[in-house]
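First comes the structure, then the notes that go with it.
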Amino acid sequence: MSDESASGSDPDLDPDVELEDEEEEEEEEEVAVEEHDRDDEEGLLDDTSLEGMCGTEHAQLGEDGQRPPRCTSTTSSQSEPSEQLRHQGKILASEDPKKKRAQKPSHMRRNIRKLLREDQLEPVTKAAQQEELERRKRLEQQRKEYAAPIPTVPLEFLPEEIVLRASDGPQLPPRVLAQEVICLDSSSGSEDEKSSRDEVIELSSGEEDTLHIVDSSESVSEEDEEEEKGGTHVNDALNQHDALGRVLVNLNHPPEEENVFLAPQLARAVKPHQIGGIRFLYDNLVESLERFKTSSGFGCILAHSMGLGKTLQVISFIDVLFRHTPAKTVLAIVPVNTLQNWLAEFNMWLPAPEALPADSKPEEVQPRFFKVHILNDEHKTVASRAKVTADWVSEGGVLLMGYEMYRLLTLKKSLATSRPKKTKKRSHPVIIDLDEEDRQQEFRREFEKALCRPGPDVVICDEGHRIKNCQASTSQALKNIRSRRRVVLTGYPLQNNLIEYWCMVDFVRPDFLGTRQEFSNMFERPILNGQCIDSTPQDVRLMRYRSHVLHSLLEGFVQRRGHTVLKIHLPAKEENVILVRLSQIQRDLYTQFMDRFRDCGTSGWLGLNPLKAFCVCCKIWNHPDVLYEALQKENLANEQDLDVEELGSAGTSARCPPHGTKVKGEDSALPSSMGEATNSKFLQGVGFNPFQERGNNIVTYEWAKELLTNYQTGVLENSPKMVLLFHLIEESVKLGDKILVFSQSLSTLALIEEFLGKRDMPCLPGAEGQGTQKWVRNVSYFRLDGSTPAFERERLINQFNDPSNLTTWLFLLSTRAGCLGVNLIGANRVVVFDASWNPCHDAQAVCRVYRYGQKKPCHIYRLVADYTLEKKIYDRQISKQGMSDRVVDDLNPMLNFTRKEVENLLHFVEKEPAPQTSLDIKGIKESVLQLACLKYPHLITKEPFEHESLLLNRKDHKLTKAEKKAAKKSYEEDKRTSVPYTRPSYAQYYPASDQSLTSIPAFSQRNWQPTLKGDEKPVASVRPVQSTPIPMMPRHVPLSGGVSSASSTNTSMNFPINYLQRAGVLVQKVVTTTDIVIPGLNSSTDVQARINAGESIHIIRGTKGTYIRTSDGRIFAVRATGKPKAPEDGRMAASGSQGPSLASTSNGRHSASSPKAPDPEGLARPVSPDSPEIISELQQYADVAAARESRQSSPSISAALPGPPGQLMDNSTIPGTALGTEPCLGGHCLNSSLLVTGQPSGGRHPVLDLRGHKRKLATPSVTQESIRRRSRKGHLPAPVQPYEHGYPVSGGFAMPPVSLNHNLTTPFTSQAGENSLFMGSNPSYYQLSNLLADARLVFPVTTDPLVPAGPVSSSSTATSVTASNPSFMLNPSVPGMLPSYSLPFSQPLLSEPRMFAPFPSPGLPSNLSRGVSVYPGYMSPHAGYPAGGLLRSQVPPFDSHEVAEVGFSSNDDEDKDDDVIEVTGK
């Protein structure tokens, strides 16, 4: 499990708060990040992101109770009309399946969807861009009118940086000056290179283009332009002190405003680049003292690399803000492990007045006059936190808190003082303290007012790249802040993909870059398409153009300064990559693991979260002892050993337990928030089990037992990585250099400690004569991970950095705990033991030593296992870093890898090259590395190389001025015109799954053998047009009494696919290439259901119809139908729904109470059988039935036409769907209550009630009384007939279609032998007397199809039959079968009710046809589910969804190929 700092879990939170963190983690796993998160665009083999994985965090995602709508994945293949805007409620799948193109491999380039025209952009986007344009124009005007003696930027604003549109700003009349030159041809930069005459600003005025020319006196040299590419105030030649040593902040201010200077102690400390950063913050957040009072301000991103002193710049700006503006409160949200560091920085640079000595001079040191409040681990209760917040609001000043603390205090669902632990059974009633509840509500209101609405005057987010998942609850909470003055501090603005960058920019400048879809079309896809070595020349050109445009759009409020600033002031830094060979045991384990994965097919690499594989492989290539220990302990939390942020969520993870503690199984599931390919909560595996427990979702190590049977632990040489690590440690100590070792695996850190305890320390310089010493923790080495308390961290860091400390030489750190807010300049050597998925983490780890204060040359060693997944991850790091350099730094890194190399994670080499006997060390200058190559050449696959060599800036690829203008021009033209690109599918084509490895035999069976499989089925496209809402799907219990357990619930549904196939059901696993949206209804509590593109689903086709089963257990019944028939009351009639006869439900649980009395106003009234409505509907039925018989064709799909209550359904024949839907009946549309006859024979029942399924009659009829008496007496028909061929069902028996239906043409009129079980509440003439010849076969006492039910003659016959009635056999329209029992089903679960159907009868008019289907209906619609009793104690719980249905009808001429997805969800 990722440790505390990695997750950022707040140590100042009590255990209840930690539970909230776990909830955040679980919720951010469910995002979509689409997320990603957002890691949501970071799917394993995601063709959209070079990250490939993400969530979300993950996640992520709206985790509060009121979840916001998910962002539509930019890689989703659903068709989006170009008119779609941000606030549209629905996404229509309008793409014609005939127009779909063949899918492309993931590594190939992708086309770009239609771009939105300029007039289709969101108004908020236009307004945001216009505001920024006007702000920059005002600043430029001030620079011209009030020129400072020492300007900070060139006096002339770079002309090509301003691109105006007529709709965005006032038009300027074209003017031509004598010295101007108009350049109409921008295809080449030769003219610009030959001449330094003039710049050109392109202005578009709607219909025509007008060129406005700027005088040549305002042109800017190429060198100045180079300096401008990092944003404003980046020219350090102008960021200088004045003659008196002061630092003026508000350059070019109006004369009526006062000069704003830094405090003297700050002015002496700041460096030129920091002066530029302070001025940059002032320009964006304040702009001018007068405008601060009237405007809401702007946000900005201070993107200085790690170690450039962002904290000092912010402290200096806060001091200026409080001294010269009316601002009163500043909220600083920082990672929890940097809280103490921030407080120490404030006290050092701006000491409190009482901390100053009495003789201090104001001209030397100015104390702060504001207070610094902090919420840390000392504030355990909500009341104490509320007091700190209230003091901050009343007194003003700065409030420091962690990200998780802010989320907990601002999200309504998170705030709680304590949470009672979940128990299996409550022995006493729950007592609710109303006064405490009122206090909690008051605290919540106070927090919301102080932190969000209206919130502080300025918000500062340190390490702001954590705001990378637009749907993560932390991001959502931050965006709720009303203040627009938002500052993000980050040394790594672009980590994994451009969507994360967009999310962070969207926080500081909402809507500036448009919606996520607009940004993806304009920038993300073009930039990604040209990133690799196999990209087309057009792709590369467009990539370079769009990278420059994106950089120039943001340079007004994103200031980027890189490590080039540090190189001037710090010693040299050398970063080498050592590619390490695997030992024999490691290679055997790795081969075995890969073999199992490949044999698993789509359920392996393409179906599992790759982070699980990464965890297992990390144990292999770090050292087999780590894998062996996990195998021996059977640690349920093994996959959370990795200290990786994404393993928990895009934003946070649960706190890492202290080393050696046991983690509960339910918290051990490996989340998949690295930008999951789908957004399902827990995607299931091949087994049909939608109720799989999360605790079972773990990685097992059965596959490794045989190889590790006689394994000898404690052998250092079993891992070449470990051998090289100890060589680097010992040689560094011999040279007198302190060294840091970073690993993301906590178990690996523990193993390193074990080996250290067995080895002697090397001889220190000058101490050769002294005896040897052992490595001792907290004496000769330190360890820091997420479980280290904050105060202990500070002590260890200060002690390690102390130059007088000559006993401690080694510091072991977890990558996520030690990469933020830790200053370890006491060391000058770093070993990154394993590569992180996110390159930001390794880069931040390196910068712990390479920062201000470092006195020695720095050496960094990256150990990477070659020919493994780790090498692929390192390659991805290079690609991500190259994209960051290109977009953020406007550099031109080399293209080193093909897209296939980057995106294909499955890297398996059967045979490694032979070990080398020697390595060429001519290019290696560092002595420790030279000695390693000489001593261990057989452990290294190739000569070590510098990490920066893969990121060289190709200055020859730098855009010329003309190319830059062409880039901006093409960008503007693309926005103005709708580019006619085709719109193929952008899906990932890979079914993402979070299933457990235990569900795959290859990983759970020791002697498993792979089975031969045929070719994979082709990927199918399943596209819905209309659908019904998701009703409740009952969970079924075994026949034994009592409440069902989780295990029994699981096993009841977890039958294998081959069982279905043997039973004659076709099961096909396919991958959807487009999002399938299943809209809900206003009358339903269900929101839109969705099957995401790339999700693995099963198509189940049998005699009862066609179904779709998703990987998370949802079942969709596919129907062919068309447009709905308009009912008289203007609403869609809910057909087959059951009203007051249903048992009441509460919170998803079946209630044992009797049904409530029906509301007379809501019940339908009986209709006279002589009414014109009935006669006309009977005639309609007769016509259709006759037409069906006359066709003499194969059975067709019947589509139900709903109508008002009591109205008969019409049938129309619709061709089969593309899925090959079998003939089926409109399931819930035809119920027994809708069976009619013509004129009642004999006049026995003068009243014809066609609405019996809506309610029971107020006064039971004589027929009903007789039915109840017969039911209680238990009349049973004749013995069981021999089986013929039958219907396969999962309950353990088969239903013969012929022997039960030999009397289907018998008259409907009631006879003496009528089956009383099926009478229901309707008059007897509605019932089919001999429709089901044998009740014991329909309601068998035994579930074994081979054991016929024996005769029962006791008085308990009815009870026996009732107790064995499978719940799926209950027809919703027969509520009278058991008068005292209320059925829980609101509609059929399968495709059609076969129990009763309107078969021809002499009782109908003579012109009605006798034509019937091939398989006349006789079964319940619940025939596909296991048998369960009718006892109330056995009725499973149900979700508290309101059940609503929508029927659809169609004419044969309209929408013949429309599909309707009938959903039966949990």
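Using the three backbone atoms N, Cα and C, a Cβ is placed for every residue, glycine included.
Per Swiss-Prot, the feature domain 'Helicase ATP-binding' maps to 291-511.
Sequence annotations record features per position, and here Swiss-Prot assigns ATP binding site to H304, S305, M306, G307, L308, G309, K310, T311. Around G309 (ATP binding site), the C-beta neighbours below 8 angstroms that are at least 6 residues distant in the chain are V270, K271, Q274, Y852.
Neighbour count (other Cβ atoms within 10 Å of the Cβ, all protein chains): 23 for K310 (mutagenesis position). A helical conformation is recorded for K310 (mutagenesis position) in the three-state DSSP classification. While the structure shown retains the original residue, Swiss-Prot records the mutagenesis experiment K310 to A with this note: Abolishes ATP-binding.
Experimental mutagenesis is annotated in Swiss-Prot for K361 to E, with the remark: Decreased sumoylation; when associated with E-573; E-664; E-935; E-961 and E-1013. Annotation note: K361 (mutagenesis position) sits in a coil segment as assigned by DSSP.
Just so you know, the Cβ of K573 (mutagenesis position) picks up 20 other Cβ atoms within 10 Å once every protein chain is counted. As a published mutagenesis entry, K573 to E appears in Swiss-Prot alongside the note: Decreased sumoylation; when associated with E-361; E-664; E-935; E-961 and E-1013.
Quoting Swiss-Prot on the mutagenesis of K664 to E: Decreased sumoylation; when associated with E-361; E-573; E-935; E-961 and E-1013.
The domain 'Helicase C-terminal' feature in Swiss-Prot is assigned to 727-895; the stated evidence is sequence analysis. In this model, the domain 'Helicase C-terminal' (727-895) carries an average pLDDT of 84.
Record note (Swiss-Prot) on the mutagenesis of K961 to E: Decreased sumoylation; when associated with E-361; E-573; E-664; E-935 and E-1013.
Among the mutagenesis results in Swiss-Prot, K1013 to E has the note: Decreased sumoylation; when associated with E-361; E-573; E-664; E-935 and E-961. The residue drawn here is the original one.
Counting only same-chain residues six or more apart in sequence, the Cβ atoms lying under 8 angstroms from the Cβ of T311 (ATP binding site) belong to N341, W342, E345, D462, L489.
For K361 (mutagenesis position), other Cβ atoms within 10 Å of its Cβ number 9. Sequence-distant contacts of M306 (ATP binding site), defined by Cβ-Cβ distance under 8 angstroms and a gap of at least six in the same chain, are G491, Y492, A843, Q844, C847, R851. The Cβ of H304 (ATP binding site) lies under 8 Å from the Cβ of H273, G277, K310, Q313, L489, G491, Q559, R560, R561, each on the same chain and at least six residues away in sequence. Other C-beta atoms found within 10 angstroms of the C-beta of S305 (ATP binding site) number 21, with every protein chain shown included.
Here the Cα atom of S305 (ATP binding site) is found 35 Å from that of K361 (mutagenesis position). Cα of G307 (ATP binding site) to Cα of K573 (mutagenesis position): a distance of 13 Å. For the pair K361 (mutagenesis position) and L308 (ATP binding site), the C-alpha distance works out to 29 angstrom. Taking CA atoms as the reference points, L308 (ATP binding site) and K573 (mutagenesis position) are 15 Å apart.
Residue environment of L308 (ATP binding site) contains 24 other Cβ atoms, counted within 10 Å of its Cβ in all protein chains.
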